[in-house]
Amino acid sequence: MPNPSCTSSPGPLPEEIRNLLADVETFVADTLKGENLSKKAKEKRESLIKKIKDVKSVYLQEFQDKGDAEDGDEYDDPFAGPADTISLASERYDKDDDGPSDGNQFPPIAAQDLPFVIKAGYLEKRRKDHSFLGFEWQKRWCALSKTVFYYYGSDKDKQQKGEFAIDGYDVRMNNTLRKDGKKDCCFEICAPDKRIYQFTAASPKDAEEWVQQLKFILQDLGSDVIPEDDEERGELYDDVDHPAAVSSPQRSQPIDDEIYEELPEEEEDTASVKMDEQGKGSRDSVHHTSGDKSTDYANFYQGLWDCTGALSDELSFKRGDVIYILSKEYNRYGWWVGEMKGAIGLVPKAYLMEMYDI
């Protein structure tokens, strides 16, 4: 190996070697960072990191020149300054150039301790300053917790590499970020006068799921009601949300009035009880008006967060549990009637999200 103390580059470094070096360092310094390694594996990891730094010290000038050529105006570098030492470059790499761009500060939190995680998974995040080592994308474990987007080196990290509040942002697919086979897996989160966050998912479907989840929360932040509620889908659930309208036609039929008017006084109470039973039966029938469960995808929901029922008629469920909605007759109170694993009870609609995008 060339002498690490050498300050000049012995020759141009092939692009294939640059890419290989970038991938190896990402894996060794970042991916393995959150893994539970044996003592021998940790020593080997540290040795590889040192060797990579030695190689970079030899080709430092070339990396710097390459970075200047690739640096564009699309991103601002908050860590601008002299990069004449490996320690400074390493520090920038370790921090993932992920300082908050809008001045917001969030306390450190372990990935496993995030509350109310709506969606999480591994994504490739585009570096804000991707000149260092000449590569752009880094694998990150990302999580949408309430209205804050966190990203970590892995799902075992004790502290996030960065985060930002999504309020005020917009999200969209963008197939112009890459030219390889993953171009249809890219999306970006952007806002005027704010930093652009760009990601690559494992598949186009996964990218679309991230976009839909983010849009759901952003739409909720911009309104006083939960998106996809009754105003948007009222025609589908009119017969469910207004049970009185279901039973009222039975009471208004002339033949019913004639029958009960002719009953003797002592039998009116019995007739009234029968009417109440009929009304109750009509309301109960609402639970089964949605159709065949095997194809009724619109009424399948999943838990956004853990929920423990306070009363015996309330269902308890965990985040991700599948719940089939039988009725929305208590929608005005924020409750629906759901079924999970054979149990039926009330569920708070704010704790649910649609399972299928129809």
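Cβ from N, Cα, C; glycine included.
Given the structure is predicted, the values throughout are model-derived calculations rather than measurements.
Secondary structure by DSSP for the domain 'PH' (116-219): 22 helix, 41 strand, 41 coil. Here Swiss-Prot flags 116-219 as domain 'PH', drawing on sequence analysis.
In Swiss-Prot, a published mutagenesis experiment is listed as Tyr260 to Phe, annotated Abolishes interaction with FYN, phosphorylation by FYN, and effects on cell growth.
Summarising the annotation, Swiss-Prot assigns domain 'SH3' to 296-357 and lists sequence analysis as the type of evidence. With helix defined as DSSP H, G or I and strand as E or B, the domain 'SH3' (296-357) counts 9 helix, 28 strand, 25 coil.
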